[in-house]
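Chemist: Features from Swiss-Prot:
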- Gly155, Gly156, Lys157, Gly158, Gln159, Gly160, Lys161, Ser162: ATP binding site (BINDING)
- Tyr66 to Thr: In strain: cv. Glen (VARIANT)
- His92 to Asp: In strain: cv. Glen (VARIANT)
- Ser316 to Cys: In strain: cv. Glen (VARIANT)
Amino acid sequence: MAAAFSSTVGAPASTPTNFLGKKLKKQVTSAVNYHGKSSKANRFTVMAAENIDEKRNTDKWKGLAYDISDDQQDITRGKGIVDSLFQAPTGHGTHEAVLSSYEYVSQGLRKYDFDNTMGGFYIAPAFMDKLVVHLSKNFMTLPNIKIPLILGIWGGKGQGKSFQCELVFAKMGINPIMMSAGELESGNAGEPAKLIRQRYREAADMIKKGKMCCLFINDLDAGAGRMGGTTQYTVNNQMVNATLMNIADAPTNVQLPGMYNKRENPRVPIVVTGNDFSTLYAPLIRDGRMEKFYWAPTRDDRIGVCKGIFQTDNVSDESVVKIVDTFPGQSIDFFGALRARVYDDEVRKWVGSTGIENIGKRLVNSRDGPVTFEQPKMTVEKLLEYGHMLVQEQDNVKRVQLADTYMSQAALGDANQDAMKTGSFYGKGAQQGTLPVPEGCTDQNAKNYDPTARSDDGSCLYTF
């Protein structure tokens with residue numbers, strides 16, 4: 001506390017402000033006489049200057065009288081404090097508050113590698129290039145250029161189209177608004193078209209908040225295409241095609257049914273996947289509206305993806321290459337199913353130790369928590385064995401077309417015809433029981449075929 005005193009007679013008190021300092025606040029207080037009467041002009045005057053400390057202005061109760069909150073930051077502060085019932089999941093939907101020019105500290109300091117991997121998973125360079133260029137181009141203002149709003153990625157089944165898209169989205173920091181083919185049909189006419197507009201405007205709302213976003217529709221041809229003459233073409237199919245065409249033509253003027261607002265919305269790129277875009281309405285897939293990309297992974301792409309699938313299983317790169325080359329005609333999801341099949345032995349052991357009658361109590365609402373396994377050892381021999389088993393199941397589906405047989409004739413008494421032809425009807429299952437079963441060679445193509453045998457004992461001899 002610094003103070004300055006001066007006494008004057010017949011003139012008002014004055015003290016140079018330079019003497020008091022720049023941070024000093026001048027306070028003039030008139031002296032009051034001892035009798036409680038006001039002072040006159042010639043009375044003694046006291047002038048005091050108080051040093052203002054900036055720290056004293058931080059009042060923790062200031063928010064009671066003045067609004068000092070920041071809703072954007074409060075959402076982050078409330079995580080873990082506010083009941084989760086009232087908290088949206090982080091990074092999903094329009095509930096994630098985003099600052100206008102940068103993201104929160106937890107996301108704003110994130111650095112991306114400009115390589116074609118994400119989280120240890122491989123992204124095909126051609127796929128990444130097409131998707132990144134399309135998304136970036138739709139957020140740019142290019143002079144006198146009409147940019148297609150929709151990117152259609154199509155190709156064979158199980159080739160990782162959706163998964164590769166998700167990896168690119170994660171690498172770019174995009175949380176897409178998702179839709180599937182099942183949402184493109186409804187019992188109420190016009191509902192799917194309205195839903196597309198709602199999802200599009202939701203993505204536009206996220207872009208307006210400063211968060212890059214897009215609309216991602218899975219398997220568009222399954223919901224809006226015509227799969228042969230037996231597929232009924234409904235009003236909703238027509239409206240879905242017409243809505244996507246309208247959005248592609250006017251991406252900044254997307255209105256909801258029953259209302260019209262001239263205020264423009266941000267442009268939202270649309271990414272769709274499918275297996276055959278020739279089933280779609282031709283004007284929708286024309287070049288000005290949809291940019292098409294046929295995805296057929298090369299051998300290097302398949303090897304790169306499979307290395308990501310087996311990265312936690314200590315499978316060497318040479319083994320992955322051997323597995324991929326052994327099954328050249330299989331889709332990429334075949335190798336994911338192959339890895340999952342290896343865990344069958346562990347599950348079988350767990351069932352034997354737990355007991356079939358106790359499985360429900362152990363797996364559903366158990367106090368012991370989820371079941372955990374030791375990671376099984378994966379060898380090339382075991383993976384190839386399970387791979388051939390999967391291929392055999394595929395061949396069975398293609399060979400045994402029972403629907404054609406049942407539709408063409410009354411196939412009664414022929415339920416096991418295919419199994420008898422292939423020699424797998426008797427098999428080795430009968431040996432697991434306690435009843436005496438005659439064993440022998442049950443393969444009709446073997447030299448020592450025994451027609452009386454009802455269980456194969458592995459003694460078949462062949463002439464090559």
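Just so it is clear, glycine is given a Cβ too, placed from its N, Cα and C backbone atoms.
If you look for the noted substitutions, you won't find them, since the model keeps the original residues.
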Chemist: Please report the number of other Cβ atoms within 10 Å of the Cβ of Gly160 (ATP binding site).
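Modeler: Looking across every protein chain shown, the total is 24.
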Chemist: Cβ neighbours within 10 Å, counted over all protein chains: which one of the binding-site residues Gly155, Gly156, Gly158 has the most?
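Modeler: Its Cβ has the most other Cβ atoms within 10 Å: Gly155.
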Chemist: Cβ within 8 Å of the ATP site centroid (Gly155, Gly156, Lys157, Gly158, Gln159, Gly160, Lys161, Ser162 excluded): which residues?
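Modeler: Going along the sequence, the neighbours come out as Thr273, Asn275, Trp295, Ser331, Ile332, Asp333.
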Chemist: How far is it from Ser162 (ATP binding site) to Ser316 (variant position), counting Cα to Cα, in Å?
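Modeler: Given the Cα positions, Ser162 (ATP binding site) is 27 Å from Ser316 (variant position).
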Chemist: If you count other Cβ atoms within 10 Å of each one's Cβ, which of the recorded positions Gln159, Ser162, Ser316 has the most?
Modeler: Gln159
Chemist: Compute the C-alpha separation of Gly160 (ATP binding site) from Ser316 (variant position), stating it in Å without decimals.
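Modeler: Between the Cα atoms of Gly160 (ATP binding site) and Ser316 (variant position), the distance comes to 22 Å.
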Chemist: Who sits close to Lys157 (ATP binding site): which same-chain residues at least 6 apart have their Cβ under 8 Å from its Cβ?
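Modeler: Set apart from Lys157 (ATP binding site) by at least 6 residues yet with Cβ under 8 Å, we have Asn275, Ser331.
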Chemist: Do you know offhand how many angstrom separate Gln159 (ATP binding site) and Ser316 (variant position) by C-alpha?
Modeler: 23
Chemist: Roughly how many angstrom lie between the C-alpha atoms of Ser316 (variant position) and Gly156 (ATP binding site)?
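Modeler: The separation of the Cα atoms works out to 28 Å.
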